[in-house]
Amino acid sequence: MHRHILILFLFGCLSADQRLSSTSISSMNGFSTTRKCEHITIPMCKNLDYNQTVFPNLLGHTTQSEAGPAIAQFNPLIKVKCSEDIRLFLCTVYAPVCTVLEKPIQPCRELCLSAKNGCESLMKKFGFQWPDQLDCNKFPVTDLCVGKNSSESSNSKNYRSSNDVTFGVSTIANEVVLSPKKCPHHMHTTSGSHFSLPLLSGRLPECSLTCEADNQVPMMFDGRVRRILRIWTAAWSVACFVCSLFTLVTFLVDLSRFAYPVRPILYLAFCYLAISTVYMIGVVGEDGFACGTYGSTPTTLVTQGGENVGCSALAVVHYFFFMSSCAWWLVLCLAWFLAANLKWGAESIAALSPYFHAMCWGVPAVLSVTVLVTNSVDGDVFTGICSVGNLNPSALVYFFFTPIVVSLALGAVLLVCGIWSMIRIRSYIKLQHADVERNISKLEKLMLRIGAFAIMYSLPTAMNAAIMWYQAVNMPAWLEGWLHHRCVRLQDRELFGFTYPVDDCPMDPKVAAPEIIVFLLKYVSQLVVGITCAIWVVSSKTLSSYHKAYLALSSRSPTVPAHVDQVNMR
(Lines of atoms letter the chains of each structure in order from A and count residues from 1; the text may use other names and numbers.)
(Lines give C-alpha, C1' and ligand atoms only; values in the text may rest on other atoms or scores of the structure.)
Protein backbone atom coordinates (compact mmCIF):
# COMPACT_ATOMS: atom_id res chain seq x y z
CA MET A 1 0.00 0.00 0.00
CA HIS A 2 2.80 2.41 0.95
CA ARG A 3 4.60 1.56 -2.27
CA HIS A 4 1.51 2.42 -4.30
CA ILE A 5 1.19 5.79 -2.50
CA LEU A 6 4.83 6.58 -3.27
CA ILE A 7 4.33 5.70 -6.92
CA LEU A 8 1.21 7.88 -7.16
CA PHE A 9 3.16 10.77 -5.63
CA LEU A 10 5.95 10.15 -8.14
CA PHE A 11 3.61 10.33 -11.10
CA GLY A 12 2.07 13.58 -9.85
CA CYS A 13 5.53 15.08 -9.63
CA LEU A 14 6.39 13.77 -13.07
CA SER A 15 3.40 15.56 -14.57
CA ALA A 16 4.55 18.85 -13.05
CA ASP A 17 8.14 18.20 -14.11
CA GLN A 18 7.08 17.70 -17.74
CA ARG A 19 5.45 21.16 -17.72
CA LEU A 20 8.51 22.78 -16.16
CA SER A 21 11.08 21.21 -18.54
CA SER A 22 11.31 23.37 -21.60
CA THR A 23 14.60 22.16 -22.95
CA SER A 24 14.32 19.10 -25.21
CA ILE A 25 16.91 16.51 -26.08
CA SER A 26 17.07 17.72 -29.65
CA SER A 27 18.05 21.25 -28.58
CA MET A 28 21.47 20.18 -27.36
CA ASN A 29 23.15 21.49 -30.52
CA GLY A 30 23.56 24.80 -28.74
CA PHE A 31 25.35 23.22 -25.81
CA SER A 32 27.86 25.55 -24.23
CA THR A 33 31.52 24.69 -24.65
CA THR A 34 32.55 26.68 -21.54
CA ARG A 35 32.08 23.88 -19.07
CA LYS A 36 34.05 21.56 -16.80
CA CYS A 37 33.57 18.12 -15.30
CA GLU A 38 32.33 17.87 -11.73
CA HIS A 39 32.06 15.01 -9.27
CA ILE A 40 28.59 13.46 -9.03
CA THR A 41 26.82 14.41 -5.79
CA ILE A 42 23.30 13.22 -6.69
CA PRO A 43 22.69 10.23 -4.34
CA MET A 44 20.84 8.13 -6.92
CA CYS A 45 23.69 8.37 -9.43
CA LYS A 46 26.55 7.48 -7.13
CA ASN A 47 28.42 4.17 -7.45
CA LEU A 48 27.86 3.85 -11.19
CA ASP A 49 30.57 3.06 -13.75
CA TYR A 50 31.25 6.80 -14.08
CA ASN A 51 31.63 9.44 -11.36
CA GLN A 52 32.04 12.68 -13.35
CA THR A 53 29.18 14.65 -14.88
CA VAL A 54 28.68 17.91 -16.75
CA PHE A 55 25.98 20.58 -16.84
CA PRO A 56 23.68 21.76 -18.27
CA ASN A 57 22.26 18.27 -18.67
CA LEU A 58 20.07 16.88 -21.45
CA LEU A 59 16.92 18.41 -19.93
CA GLY A 60 18.33 21.90 -19.38
CA HIS A 61 19.11 21.72 -15.66
CA THR A 62 22.16 23.90 -15.00
CA THR A 63 23.34 22.48 -11.67
CA GLN A 64 23.22 19.23 -9.71
CA SER A 65 21.21 20.96 -6.99
CA GLU A 66 18.57 21.66 -9.64
CA ALA A 67 18.69 18.20 -11.23
CA GLY A 68 18.77 16.31 -7.91
CA PRO A 69 15.16 16.96 -6.84
CA ALA A 70 13.94 16.28 -10.39
CA ILE A 71 15.54 12.83 -10.62
CA ALA A 72 14.60 12.07 -6.99
CA GLN A 73 10.98 11.90 -8.13
CA PHE A 74 11.86 8.56 -9.75
CA ASN A 75 13.06 7.00 -6.48
CA PRO A 76 9.96 4.77 -6.09
CA LEU A 77 10.61 3.25 -9.53
CA ILE A 78 14.21 2.61 -8.57
CA LYS A 79 13.14 0.95 -5.33
CA VAL A 80 10.64 -1.42 -6.94
CA LYS A 81 13.22 -2.20 -9.68
CA CYS A 82 10.65 -2.21 -12.45
CA SER A 83 13.53 -2.28 -14.96
CA GLU A 84 17.13 -3.38 -14.76
CA ASP A 85 18.25 -0.24 -16.64
CA ILE A 86 16.00 2.48 -15.20
CA ARG A 87 18.66 3.86 -12.82
CA LEU A 88 21.45 4.03 -15.39
CA PHE A 89 19.14 5.55 -18.00
CA LEU A 90 17.87 8.31 -15.70
CA CYS A 91 21.36 9.19 -14.53
CA THR A 92 22.71 9.49 -18.08
CA VAL A 93 19.87 11.97 -18.76
CA TYR A 94 19.93 14.01 -15.52
CA ALA A 95 23.67 13.64 -14.80
CA PRO A 96 25.28 12.88 -18.20
CA VAL A 97 28.73 11.39 -18.52
CA CYS A 98 31.49 13.96 -18.76
CA THR A 99 34.04 13.26 -21.51
CA VAL A 100 36.47 15.21 -23.66
CA LEU A 101 33.78 15.56 -26.30
CA GLU A 102 32.03 18.84 -26.93
CA LYS A 103 28.58 17.49 -26.06
CA PRO A 104 27.49 15.14 -23.27
CA ILE A 105 26.98 11.53 -24.32
CA GLN A 106 23.32 10.63 -24.58
CA PRO A 107 21.84 7.25 -23.55
CA CYS A 108 21.27 4.82 -26.40
CA ARG A 109 17.73 4.21 -27.57
CA GLU A 110 18.10 0.56 -26.57
CA LEU A 111 18.84 1.62 -22.98
CA CYS A 112 15.81 3.90 -22.98
CA LEU A 113 13.54 1.18 -24.38
CA SER A 114 14.75 -1.29 -21.78
CA ALA A 115 13.86 1.14 -18.99
CA LYS A 116 10.55 2.05 -20.61
CA ASN A 117 9.48 -1.56 -21.25
CA GLY A 118 10.05 -2.41 -17.62
CA CYS A 119 8.35 0.59 -16.00
CA GLU A 120 5.72 1.87 -18.44
CA SER A 121 3.23 -0.89 -17.58
CA LEU A 122 3.50 0.04 -13.89
CA MET A 123 2.92 3.72 -14.71
CA LYS A 124 -0.12 2.90 -16.84
CA LYS A 125 -1.68 1.04 -13.92
CA PHE A 126 -1.88 4.39 -12.15
CA GLY A 127 -3.12 6.28 -15.22
CA PHE A 128 0.15 7.89 -16.35
CA GLN A 129 2.12 7.67 -19.57
CA TRP A 130 5.85 7.55 -20.14
CA PRO A 131 7.11 11.19 -19.92
CA ASP A 132 7.38 12.97 -23.28
CA GLN A 133 10.70 14.48 -22.23
CA LEU A 134 12.09 10.92 -22.07
CA ASP A 135 10.74 9.85 -25.47
CA CYS A 136 13.05 7.06 -26.65
CA ASN A 137 12.83 8.22 -30.27
CA LYS A 138 14.92 11.26 -29.29
CA PHE A 139 17.92 9.12 -28.42
CA PRO A 140 20.44 7.76 -30.95
CA VAL A 141 20.60 4.19 -32.20
CA THR A 142 24.05 3.93 -33.77
CA ASP A 143 25.90 7.12 -32.73
CA LEU A 144 28.18 7.31 -29.71
CA CYS A 145 25.91 6.73 -26.73
CA VAL A 146 25.66 5.00 -23.35
CA GLY A 147 24.44 1.42 -23.68
CA LYS A 148 23.39 -1.20 -21.19
CA ASN A 149 25.54 -1.61 -18.09
CA SER A 150 26.39 -5.31 -17.67
CA SER A 151 27.11 -5.06 -13.96
CA GLU A 152 23.89 -3.18 -13.32
CA SER A 153 22.00 -5.72 -15.36
CA SER A 154 23.51 -8.57 -13.44
CA ASN A 155 22.62 -7.06 -10.09
CA SER A 156 19.09 -6.36 -11.18
CA LYS A 157 18.68 -9.85 -12.55
CA ASN A 158 19.89 -11.33 -9.31
CA TYR A 159 17.38 -9.24 -7.41
CA ARG A 160 14.57 -10.26 -9.72
CA SER A 161 15.48 -13.93 -9.47
CA SER A 162 15.51 -13.75 -5.69
CA ASN A 163 12.18 -11.94 -5.63
CA ASP A 164 10.62 -14.49 -7.93
CA VAL A 165 11.75 -17.49 -5.95
CA THR A 166 10.60 -15.94 -2.68
CA PHE A 167 7.20 -14.64 -3.69
CA GLY A 168 6.58 -16.05 -7.15
CA VAL A 169 5.01 -12.74 -8.28
CA SER A 170 7.24 -11.48 -11.08
CA THR A 171 7.77 -14.97 -12.44
CA ILE A 172 4.08 -15.72 -12.71
CA ALA A 173 2.93 -12.30 -13.92
CA ASN A 174 5.64 -11.64 -16.54
CA GLU A 175 4.01 -8.38 -17.66
CA VAL A 176 7.13 -7.09 -19.43
CA VAL A 177 6.99 -7.92 -23.13
CA LEU A 178 10.35 -8.23 -24.88
CA SER A 179 11.05 -7.57 -28.52
CA PRO A 180 10.36 -10.56 -30.81
CA LYS A 181 13.81 -9.92 -32.31
CA LYS A 182 15.29 -11.40 -29.14
CA CYS A 183 13.98 -14.80 -30.22
CA PRO A 184 16.51 -16.87 -32.23
CA HIS A 185 15.52 -17.33 -35.86
CA HIS A 186 15.06 -21.11 -35.59
CA MET A 187 12.82 -20.68 -32.53
CA HIS A 188 10.77 -17.86 -34.05
CA THR A 189 7.17 -18.75 -34.89
CA THR A 190 4.99 -17.41 -37.68
CA SER A 191 1.79 -19.25 -36.79
CA GLY A 192 0.20 -16.78 -34.38
CA SER A 193 0.55 -14.49 -31.41
CA HIS A 194 -0.21 -17.25 -28.87
CA PHE A 195 3.41 -18.45 -28.94
CA SER A 196 5.69 -17.02 -26.25
CA LEU A 197 8.36 -17.98 -23.74
CA PRO A 198 8.28 -16.72 -20.13
CA LEU A 199 11.72 -15.43 -19.13
CA LEU A 200 12.86 -13.68 -15.97
CA SER A 201 13.43 -10.52 -18.00
CA GLY A 202 9.92 -10.66 -19.48
CA ARG A 203 7.73 -12.49 -21.95
CA LEU A 204 9.39 -13.29 -25.29
CA PRO A 205 6.62 -13.26 -27.94
CA GLU A 206 6.48 -15.23 -31.20
CA CYS A 207 8.91 -17.77 -29.78
CA SER A 208 8.77 -21.40 -28.67
CA LEU A 209 11.10 -24.00 -27.23
CA THR A 210 12.83 -26.53 -29.45
CA CYS A 211 11.71 -30.13 -29.03
CA GLU A 212 14.94 -31.88 -29.91
CA ALA A 213 16.80 -33.31 -26.93
CA ASP A 214 20.37 -32.10 -26.63
CA ASN A 215 23.13 -33.61 -24.53
CA GLN A 216 25.46 -30.59 -24.64
CA VAL A 217 23.14 -27.85 -23.36
CA PRO A 218 19.91 -29.66 -22.42
CA MET A 219 16.72 -27.87 -21.49
CA MET A 220 16.49 -29.39 -17.99
CA PHE A 221 17.09 -32.99 -19.18
CA ASP A 222 19.14 -34.66 -21.90
CA GLY A 223 17.93 -37.37 -24.26
CA ARG A 224 18.68 -40.26 -21.88
CA VAL A 225 16.70 -38.74 -19.02
CA ARG A 226 13.82 -37.91 -21.37
CA ARG A 227 13.62 -41.55 -22.41
CA ILE A 228 13.51 -42.58 -18.75
CA LEU A 229 10.66 -40.15 -18.14
CA ARG A 230 8.78 -41.45 -21.18
CA ILE A 231 9.14 -45.11 -20.08
CA TRP A 232 8.25 -44.23 -16.49
CA THR A 233 5.08 -42.43 -17.58
CA ALA A 234 4.11 -45.27 -19.91
CA ALA A 235 4.40 -47.87 -17.13
CA TRP A 236 2.35 -45.88 -14.63
CA SER A 237 -0.29 -44.92 -17.19
CA VAL A 238 -0.83 -48.59 -18.11
CA ALA A 239 -1.07 -49.55 -14.42
CA CYS A 240 -3.52 -46.70 -13.79
CA PHE A 241 -5.61 -47.69 -16.82
CA VAL A 242 -5.86 -51.34 -15.74
CA CYS A 243 -6.71 -50.52 -12.11
CA SER A 244 -9.25 -47.84 -13.06
CA LEU A 245 -10.92 -50.21 -15.51
CA PHE A 246 -11.03 -52.91 -12.83
CA THR A 247 -12.67 -50.45 -10.43
CA LEU A 248 -15.28 -49.44 -13.01
CA VAL A 249 -16.17 -53.04 -13.83
CA THR A 250 -16.37 -53.92 -10.13
CA PHE A 251 -18.82 -51.09 -9.50
CA LEU A 252 -20.95 -51.99 -12.52
CA VAL A 253 -21.07 -55.70 -11.60
CA ASP A 254 -22.81 -54.90 -8.31
CA LEU A 255 -23.77 -51.22 -8.39
CA SER A 256 -26.23 -51.53 -5.51
CA ARG A 257 -23.37 -52.52 -3.22
CA PHE A 258 -21.64 -49.15 -3.74
CA ALA A 259 -24.29 -46.63 -2.75
CA TYR A 260 -23.54 -43.16 -1.38
CA PRO A 261 -21.37 -42.05 0.31
CA VAL A 262 -18.79 -44.20 -1.60
CA ARG A 263 -20.41 -43.87 -5.05
CA PRO A 264 -18.10 -40.93 -6.08
CA ILE A 265 -15.19 -43.39 -6.18
CA LEU A 266 -16.80 -44.80 -9.34
CA TYR A 267 -16.52 -41.41 -11.05
CA LEU A 268 -13.01 -40.87 -9.70
CA ALA A 269 -11.97 -44.13 -11.36
CA PHE A 270 -13.61 -43.03 -14.62
CA CYS A 271 -11.67 -39.73 -14.52
CA TYR A 272 -8.35 -41.49 -14.04
CA LEU A 273 -9.19 -43.97 -16.78
CA ALA A 274 -9.42 -40.99 -19.15
CA ILE A 275 -6.25 -39.35 -17.78
CA SER A 276 -4.22 -42.55 -18.18
CA THR A 277 -5.56 -42.92 -21.73
CA VAL A 278 -4.21 -39.45 -22.58
CA TYR A 279 -0.75 -40.40 -21.32
CA MET A 280 -0.77 -43.67 -23.27
CA ILE A 281 -1.74 -41.80 -26.46
CA GLY A 282 1.12 -39.38 -25.82
CA VAL A 283 3.61 -42.23 -25.46
CA VAL A 284 2.41 -43.94 -28.65
CA GLY A 285 2.25 -40.67 -30.60
CA GLU A 286 5.77 -39.73 -29.48
CA ASP A 287 6.13 -35.99 -30.29
CA GLY A 288 3.38 -35.79 -32.88
CA PHE A 289 1.06 -33.83 -30.58
CA ALA A 290 3.46 -31.92 -28.34
CA CYS A 291 5.66 -30.66 -31.17
CA GLY A 292 5.31 -29.32 -34.68
CA THR A 293 6.78 -27.00 -37.32
CA TYR A 294 5.47 -23.50 -36.66
CA GLY A 295 8.19 -21.25 -38.08
CA SER A 296 9.93 -20.55 -41.35
CA THR A 297 12.50 -23.29 -40.65
CA PRO A 298 12.03 -27.07 -40.33
CA THR A 299 12.95 -26.95 -36.63
CA THR A 300 10.32 -28.70 -34.49
CA LEU A 301 9.00 -26.46 -31.73
CA VAL A 302 6.76 -27.04 -28.72
CA THR A 303 3.09 -26.64 -29.60
CA GLN A 304 1.29 -23.71 -27.99
CA GLY A 305 -2.31 -22.56 -28.30
CA GLY A 306 -5.17 -24.23 -30.09
CA GLU A 307 -3.73 -24.44 -33.60
CA ASN A 308 -2.95 -28.17 -33.37
CA VAL A 309 -6.36 -29.86 -33.03
CA GLY A 310 -4.93 -33.14 -31.73
CA CYS A 311 -2.86 -31.33 -29.12
CA SER A 312 -5.86 -29.28 -28.00
CA ALA A 313 -8.03 -32.39 -27.74
CA LEU A 314 -5.50 -34.19 -25.52
CA ALA A 315 -5.06 -31.11 -23.35
CA VAL A 316 -8.79 -30.58 -22.89
CA VAL A 317 -9.41 -34.24 -22.01
CA HIS A 318 -6.49 -34.24 -19.57
CA TYR A 319 -7.53 -30.98 -17.92
CA PHE A 320 -11.28 -31.67 -17.87
CA PHE A 321 -11.00 -35.06 -16.17
CA PHE A 322 -8.30 -33.87 -13.77
CA MET A 323 -10.55 -31.04 -12.61
CA SER A 324 -13.50 -33.46 -12.47
CA SER A 325 -11.49 -35.79 -10.25
CA CYS A 326 -10.86 -32.89 -7.84
CA ALA A 327 -14.58 -32.10 -7.82
CA TRP A 328 -15.58 -35.73 -7.21
CA TRP A 329 -13.08 -35.93 -4.36
CA LEU A 330 -14.82 -32.93 -2.81
CA VAL A 331 -18.22 -34.61 -3.30
CA LEU A 332 -16.87 -37.80 -1.71
CA CYS A 333 -15.78 -35.86 1.38
CA LEU A 334 -19.12 -34.02 1.45
CA ALA A 335 -21.04 -37.31 1.27
CA TRP A 336 -18.99 -38.75 4.12
CA PHE A 337 -19.66 -35.59 6.12
CA LEU A 338 -23.42 -35.77 5.52
CA ALA A 339 -23.51 -39.44 6.49
CA ALA A 340 -21.29 -39.18 9.58
CA ASN A 341 -22.12 -35.75 11.01
CA LEU A 342 -25.68 -35.12 9.90
CA LYS A 343 -26.74 -38.80 9.93
CA TRP A 344 -28.06 -38.68 6.36
CA GLY A 345 -29.02 -41.99 4.79
CA ALA A 346 -27.83 -43.25 1.41
CA GLU A 347 -31.15 -42.36 -0.23
CA SER A 348 -31.05 -38.78 1.06
CA ILE A 349 -27.52 -38.25 -0.25
CA ALA A 350 -28.40 -39.90 -3.57
CA ALA A 351 -31.21 -37.35 -3.98
CA LEU A 352 -28.49 -34.70 -4.36
CA SER A 353 -26.72 -36.62 -7.13
CA PRO A 354 -28.08 -34.39 -9.96
CA TYR A 355 -26.45 -31.40 -8.27
CA PHE A 356 -23.25 -33.37 -7.75
CA HIS A 357 -23.09 -34.24 -11.44
CA ALA A 358 -23.87 -30.67 -12.50
CA MET A 359 -20.99 -29.36 -10.41
CA CYS A 360 -18.45 -32.09 -11.15
CA TRP A 361 -18.96 -32.03 -14.92
CA GLY A 362 -20.16 -28.45 -15.43
CA VAL A 363 -17.45 -26.48 -13.64
CA PRO A 364 -14.58 -28.40 -15.34
CA ALA A 365 -16.31 -27.85 -18.70
CA VAL A 366 -16.38 -24.08 -18.14
CA LEU A 367 -12.73 -24.11 -17.07
CA SER A 368 -11.78 -26.19 -20.12
CA VAL A 369 -13.42 -23.67 -22.46
CA THR A 370 -11.57 -20.88 -20.66
CA VAL A 371 -8.29 -22.73 -21.14
CA LEU A 372 -8.91 -22.96 -24.88
CA VAL A 373 -10.01 -19.33 -25.21
CA THR A 374 -6.93 -18.06 -23.36
CA ASN A 375 -4.56 -20.26 -25.43
CA SER A 376 -3.17 -21.85 -22.26
CA VAL A 377 -2.57 -25.22 -23.95
CA ASP A 378 0.98 -26.32 -24.75
CA GLY A 379 3.03 -29.45 -25.30
CA ASP A 380 4.95 -31.52 -22.77
CA VAL A 381 8.12 -32.77 -24.46
CA PHE A 382 8.82 -35.23 -21.64
CA THR A 383 5.61 -37.27 -22.05
CA GLY A 384 4.42 -36.40 -25.56
CA ILE A 385 1.03 -35.15 -24.36
CA CYS A 386 -0.43 -31.66 -24.38
CA SER A 387 -1.73 -30.12 -21.18
CA VAL A 388 -2.10 -26.75 -19.47
CA GLY A 389 0.76 -24.54 -18.33
CA ASN A 390 3.91 -26.43 -19.32
CA LEU A 391 5.41 -23.17 -20.67
CA ASN A 392 2.91 -20.80 -19.06
CA PRO A 393 3.44 -20.23 -15.32
CA SER A 394 0.31 -18.10 -14.98
CA ALA A 395 -1.92 -20.79 -16.49
CA LEU A 396 -0.30 -23.47 -14.34
CA VAL A 397 -1.03 -21.52 -11.17
CA TYR A 398 -4.50 -20.22 -11.99
CA PHE A 399 -5.96 -23.23 -13.81
CA PHE A 400 -4.22 -26.12 -12.04
CA PHE A 401 -2.59 -25.21 -8.74
CA THR A 402 -5.41 -23.07 -7.34
CA PRO A 403 -8.33 -25.51 -7.98
CA ILE A 404 -6.30 -28.41 -6.58
CA VAL A 405 -5.43 -26.55 -3.38
CA VAL A 406 -9.01 -25.33 -2.90
CA SER A 407 -10.50 -28.81 -3.36
CA LEU A 408 -7.91 -30.40 -1.06
CA ALA A 409 -8.47 -27.82 1.67
CA LEU A 410 -12.27 -28.02 1.60
CA GLY A 411 -12.19 -31.82 1.38
CA ALA A 412 -9.81 -32.06 4.32
CA VAL A 413 -12.11 -29.95 6.50
CA LEU A 414 -15.15 -32.09 5.66
CA LEU A 415 -13.17 -35.30 6.10
CA VAL A 416 -11.81 -34.34 9.52
CA CYS A 417 -15.31 -33.39 10.69
CA GLY A 418 -16.65 -36.75 9.47
CA ILE A 419 -13.92 -38.78 11.13
CA TRP A 420 -14.36 -36.86 14.38
CA SER A 421 -18.06 -37.66 14.29
CA MET A 422 -17.25 -41.37 13.79
CA ILE A 423 -14.97 -41.27 16.81
CA ARG A 424 -17.83 -39.89 18.89
CA ILE A 425 -20.16 -42.60 17.54
CA ARG A 426 -17.60 -45.24 18.57
CA SER A 427 -17.57 -43.84 22.10
CA TYR A 428 -21.36 -43.93 22.15
CA ILE A 429 -21.51 -47.56 20.99
CA LYS A 430 -19.22 -48.59 23.84
CA LEU A 431 -21.94 -47.56 26.24
CA GLN A 432 -24.38 -50.02 24.67
CA HIS A 433 -24.66 -53.62 25.84
CA ALA A 434 -25.89 -55.48 22.78
CA ASP A 435 -23.34 -56.76 20.32
CA VAL A 436 -20.80 -54.08 21.31
CA GLU A 437 -17.63 -55.67 19.98
CA ARG A 438 -19.16 -56.49 16.60
CA ASN A 439 -20.47 -52.94 16.07
CA ILE A 440 -17.20 -51.34 17.15
CA SER A 441 -15.21 -53.63 14.88
CA LYS A 442 -17.33 -52.71 11.84
CA LEU A 443 -17.03 -48.99 12.59
CA GLU A 444 -13.27 -49.20 13.12
CA LYS A 445 -12.82 -50.98 9.80
CA LEU A 446 -14.86 -48.29 8.04
CA MET A 447 -12.83 -45.51 9.70
CA LEU A 448 -9.60 -47.25 8.74
CA ARG A 449 -10.65 -47.62 5.10
CA ILE A 450 -11.82 -44.02 4.85
CA GLY A 451 -8.64 -42.70 6.45
CA ALA A 452 -6.40 -44.86 4.27
CA PHE A 453 -8.16 -43.80 1.06
CA ALA A 454 -8.04 -40.14 2.08
CA ILE A 455 -4.29 -40.34 2.70
CA MET A 456 -3.65 -42.22 -0.55
CA TYR A 457 -5.55 -39.51 -2.47
CA SER A 458 -4.40 -36.42 -0.57
CA LEU A 459 -0.67 -37.07 -0.45
CA PRO A 460 -0.13 -37.58 -4.22
CA THR A 461 -2.46 -34.71 -5.09
CA ALA A 462 -0.77 -32.34 -2.63
CA MET A 463 2.60 -33.43 -4.01
CA ASN A 464 1.39 -32.70 -7.53
CA ALA A 465 0.26 -29.21 -6.48
CA ALA A 466 3.60 -28.49 -4.80
CA ILE A 467 5.55 -29.57 -7.88
CA MET A 468 3.33 -27.41 -10.09
CA TRP A 469 4.08 -24.39 -7.94
CA TYR A 470 7.79 -25.19 -8.00
CA GLN A 471 7.68 -25.50 -11.79
CA ALA A 472 5.70 -22.27 -12.24
CA VAL A 473 8.10 -20.25 -10.10
CA ASN A 474 11.30 -21.63 -11.62
CA MET A 475 10.38 -22.17 -15.28
CA PRO A 476 11.30 -18.58 -16.35
CA ALA A 477 14.73 -18.96 -14.74
CA TRP A 478 15.29 -22.37 -16.36
CA LEU A 479 14.34 -20.99 -19.78
CA GLU A 480 16.45 -17.84 -19.43
CA GLY A 481 19.46 -19.82 -18.25
CA TRP A 482 19.11 -22.26 -21.15
CA LEU A 483 18.75 -19.40 -23.65
CA HIS A 484 21.81 -17.69 -22.15
CA HIS A 485 24.03 -20.75 -22.58
CA ARG A 486 22.79 -21.25 -26.14
CA CYS A 487 23.40 -17.60 -26.97
CA VAL A 488 27.00 -17.45 -25.74
CA ARG A 489 28.08 -20.73 -27.41
CA LEU A 490 29.53 -19.93 -30.83
CA GLN A 491 28.38 -23.20 -32.40
CA ASP A 492 24.83 -22.60 -31.16
CA ARG A 493 24.58 -19.01 -32.34
CA GLU A 494 24.56 -20.11 -35.97
CA LEU A 495 22.58 -23.29 -35.26
CA PHE A 496 19.73 -21.40 -33.57
CA GLY A 497 20.05 -18.17 -35.52
CA PHE A 498 20.89 -15.57 -32.86
CA THR A 499 20.99 -12.19 -34.59
CA TYR A 500 22.09 -9.93 -31.73
CA PRO A 501 25.59 -9.60 -30.20
CA VAL A 502 26.81 -11.83 -27.40
CA ASP A 503 26.80 -8.82 -25.06
CA ASP A 504 23.01 -8.65 -25.44
CA CYS A 505 22.45 -12.30 -24.53
CA PRO A 506 20.08 -12.99 -21.63
CA MET A 507 21.77 -13.04 -18.25
CA ASP A 508 22.38 -16.35 -16.54
CA PRO A 509 20.15 -16.46 -13.40
CA LYS A 510 22.30 -19.31 -12.07
CA VAL A 511 19.30 -21.34 -10.96
CA ALA A 512 19.96 -25.07 -10.74
CA ALA A 513 18.04 -27.30 -13.12
CA PRO A 514 15.48 -29.59 -11.47
CA GLU A 515 16.39 -33.10 -10.42
CA ILE A 516 14.78 -35.93 -12.38
CA ILE A 517 13.06 -37.15 -9.20
CA VAL A 518 10.87 -34.02 -9.24
CA PHE A 519 9.35 -34.86 -12.61
CA LEU A 520 9.18 -38.57 -11.84
CA LEU A 521 7.05 -37.69 -8.82
CA LYS A 522 5.04 -35.19 -10.86
CA TYR A 523 3.80 -37.78 -13.33
CA VAL A 524 3.29 -40.60 -10.85
CA SER A 525 1.27 -38.28 -8.59
CA GLN A 526 -1.12 -37.65 -11.49
CA LEU A 527 -1.71 -41.39 -12.05
CA VAL A 528 -1.39 -43.21 -8.74
CA VAL A 529 -4.90 -42.26 -7.55
CA GLY A 530 -6.35 -44.53 -10.23
CA ILE A 531 -4.53 -47.40 -8.55
CA THR A 532 -5.79 -46.23 -5.16
CA CYS A 533 -9.40 -46.57 -6.34
CA ALA A 534 -8.77 -50.24 -7.14
CA ILE A 535 -7.42 -50.83 -3.64
CA TRP A 536 -10.72 -49.58 -2.20
CA VAL A 537 -12.83 -52.20 -3.99
CA VAL A 538 -10.52 -55.18 -3.37
CA SER A 539 -12.21 -57.41 -0.78
CA SER A 540 -13.87 -60.79 -0.34
CA LYS A 541 -17.19 -59.19 -1.29
CA THR A 542 -15.70 -58.25 -4.67
CA LEU A 543 -14.78 -61.88 -5.35
CA SER A 544 -18.29 -62.89 -4.39
CA SER A 545 -19.77 -60.27 -6.74
CA TYR A 546 -17.68 -61.52 -9.66
CA HIS A 547 -18.65 -65.12 -8.86
CA LYS A 548 -22.34 -64.22 -8.86
CA ALA A 549 -21.94 -62.33 -12.13
CA TYR A 550 -20.20 -65.34 -13.69
CA LEU A 551 -22.97 -67.67 -12.57
CA ALA A 552 -25.60 -65.28 -13.93
CA LEU A 553 -23.88 -65.17 -17.32
CA SER A 554 -23.45 -68.96 -17.36
CA SER A 555 -27.13 -69.57 -16.67
CA ARG A 556 -28.01 -67.52 -19.76
CA SER A 557 -25.93 -69.74 -22.12
CA PRO A 558 -28.09 -71.77 -24.61
CA THR A 559 -28.78 -75.41 -23.65
CA VAL A 560 -29.28 -78.35 -26.05
CA PRO A 561 -32.84 -79.86 -25.89
CA ALA A 562 -33.06 -83.43 -24.56
CA HIS A 563 -34.82 -84.88 -27.63
CA VAL A 564 -31.99 -83.64 -29.86
CA ASP A 565 -29.49 -85.62 -27.82
CA GLN A 566 -31.64 -88.73 -28.17
CA VAL A 567 -31.78 -88.34 -31.95
CA ASN A 568 -28.02 -87.94 -32.16
CA MET A 569 -27.49 -91.08 -30.08
CA ARG A 570 -29.55 -93.10 -32.52
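In case you wondered, yes, glycine gets a Cβ from its N, Cα and C as well.
Substituted residues are absent from this model; it holds the original ones throughout.
Summarising the annotation, Swiss-Prot assigns domain 'FZ' to 32-148 and lists sequence analysis as the type of evidence.
Annotation for K343 (mutagenesis position): no same-chain Cβ neighbours under 8 Å separated by at least 6 residues are found. For the mutagenesis result K343 to R, the note given in Swiss-Prot is Abolishes sequestration in endosomes by plr-1; when associated with R-430; R-442; R-445; R-541 and R548.
Experimental mutagenesis is annotated in Swiss-Prot for K430 to R, with the remark: Abolishes sequestration in endosomes by plr-1; when associated with R-343; R-442; R-445; R-541 and R548.
Listed in Swiss-Prot is the mutagenesis experiment K442 to R, annotated as follows: Abolishes sequestration in endosomes by plr-1; when associated with R-343; R-430; R-445; R-541 and R548.
Shown in sequence order, the list is empty: the chain has no residue 6+ apart in sequence with a C-beta less than 8 angstroms from the C-beta of K445 (mutagenesis position). What Swiss-Prot notes for the published mutagenesis of K445 to R is this: Abolishes sequestration in endosomes by plr-1; when associated with R-343; R-430; R-442; R-541 and R548.
Under the heading of mutagenesis, Swiss-Prot lists K541 to R and annotates it as follows: Abolishes sequestration in endosomes by plr-1; when associated with R-343; R-430; R-442; R-445 and R548. When Cβ atoms from all protein chains are considered, those within 10 Å of K541 (mutagenesis position) total 12, not counting its own.
Among the mutagenesis experiments that Swiss-Prot reports, K548 to R is described with the note: Abolishes sequestration in endosomes by plr-1; when associated with R-343; R-430; R-442; R-445 and R541. Around the Cβ of K548 (mutagenesis position), the same chain contributes D254, each under 8 angstroms and 6 or more positions distant in sequence.
Under DSSP, K541 (mutagenesis position) is assigned to a helix (H, G or I) in the three-state scheme.
Confidence in the domain 'FZ' (32-148), given as mean pLDDT, stands at 83. DSSP assignment over the domain 'FZ' (32-148) gives 50 helix, 10 strand, 57 coil.
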